[in-house]
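A short write-up of the structure that comes next.
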Amino acid sequence: MAVASSTRPSQKQSTSKLQPWIQLTRVRKFAGTMVLFWPFAWGLTMAARALLLPVQTFGTILACGFFASCLLHSAGCIWNDILDQDFDRQVERTKSRPIASGAISNTGALIFMFAHLFILMGMIWTSNSLAWMIGIISIFPLPGIYPLMKRITYWPQAWLGIALNTGIVMAWAYTTGTYPTSSIVLSVGAWAWTIYYDTIYACQDKKDDINAGVKSTALLFGSYIKPVLSLFGSIIVGSLLISGILNNQELPYFLVSVGGGGLHLATQLWQVDLDTPKSCWNAFHSTAFNFGAIVWAGLLLDYAWAVGVGAIM
């Protein structure tokens, strides 16, 4: 008993030292990983259906994509916190973040971030030239520039929409060495989806952002947020419809992904209170998990329909 009790303080101390690093990577806030992963999963499943990709190959690539999404999300959060630390100290929701609070130094954060990036580069090292190029762009310039956009434009979400959704064309490029028109159309919808959910997310901090000088579509759209977001919702559903037609998707996709996804967005936009931070967070969390899953479920059912349910089971 004496040995066990003597180890408890050191265990607690080790855990407390790890907490800032865990907080820095946002591994406990999985919604950010999912909004990176879903576009890749959508693109891959569309490609798998078109190519009749073997289930084992599909599953392996999907798992790698999920792991890469976890790493890229964490690296992006670290970089964002390094650049935004002065802003974060002025916003109630973010002032306790590890870099803003001084729990982690800039040097330590940079080393940690580059460790993530080196693993990501290793994962795409043997891919074809197009997938390699898209992967490098997805890892470095696109997410790297995003935090700066909040300083110079009220449309940072538009840039974020490009940065977070390259997974669609990446999935096609990795499996086929090219990307079809359907993947571009779906990417437009995913871009609109990012503006949709990140505008809702930004509504949590509207008052603090005004004081800190942070720009966002939540401030730009003002009292017209819901009408504007309904327009972006229409773009999302329209792109799902058109990309499905171009990719020769069948009934399961149109019923679940297009119909179910559209119903989810409409219901969510009707219910969310954009002046209540908790309601905004719940809506963001819902679209990050539920909308993405609904769209993927339709794609997965259609893939099973194409290759034969027996192959999936």
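Just so you know, glycine gets a Cβ as well, placed from its N, Cα and C.
The structure displayed is predicted, hence computed values, not measured ones.
Per Swiss-Prot, these features apply:
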- ASP84, ASP88, ASP205, ASP209: Mg(2+) binding site (BINDING)
- HIS73 to Ala: Retains only 16.9% catalytic activity (MUTAGEN)
- HIS73 to Arg: Switches the substrate preference from hydroquinone (HYQ) to p-hydroxybenzoic acid (PHB) (MUTAGEN)
- GLY76 to Trp: Completely loses the catalytic activity (MUTAGEN)
- CYS77 to Trp: Completely loses the catalytic activity (MUTAGEN)
- ASN80 to Ala: Completely loses the catalytic activity (MUTAGEN)
- ARG93 to Ala: Retains only 14.5% catalytic activity (MUTAGEN)
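This view paints the features noted in Swiss-Prot onto the structure.
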residue: HIS73; record: mutagenesis position; Cβ contacts under 8 Å, 6 or more apart: ARG26, GLY32, THR33, LEU36
residue: GLY76; record: mutagenesis position; Cβ contacts under 8 Å, 6 or more apart: GLY32, PRO143, TYR146, ALA163
residue: CYS77; record: mutagenesis position; Cβ contacts under 8 Å, 6 or more apart: LEU24, THR25, ARG26, GLY32
residue: ASN80; record: mutagenesis position; Cβ contacts under 8 Å, 6 or more apart: TYR146, PRO147
residue: ASP84; record: Mg(2+) binding site; Cβ contacts under 8 Å, 6 or more apart: THR94, ALA100, PRO147, LYS150
residue: ASP88; record: Mg(2+) binding site; Cβ contacts under 8 Å, 6 or more apart: ASP81, THR94, LYS95, ARG97, ILE99, ALA100
residue: ARG93; record: mutagenesis position; Cβ contacts under 8 Å, 6 or more apart: GLN204, ASP205, ASP208, PRO277
residue: ASP209; record: Mg(2+) binding site; Cβ contacts under 8 Å, 6 or more apart: VAL91, ALA202, LYS215, SER216, ALA218, LEU219
Query = Hey, for the Mg(2+) site built from ASP84, ASP88, ASP205, ASP209, who else sits with CB inside 8 A of the CB center?
reply = PHE87, GLN90, VAL91, ARG93, THR94, LYS150, ASP208, ALA212, VAL214
Query = According to DSSP, which kind of secondary structure is GLY76 (mutagenesis position) found in, if we only use helix, strand and coil?
reply = helix
Message = Just to be sure I understand the packing, how many Cβ atoms besides its own are within 10 Å of the Cβ of ASP205 (Mg(2+) binding site)?
response = 22
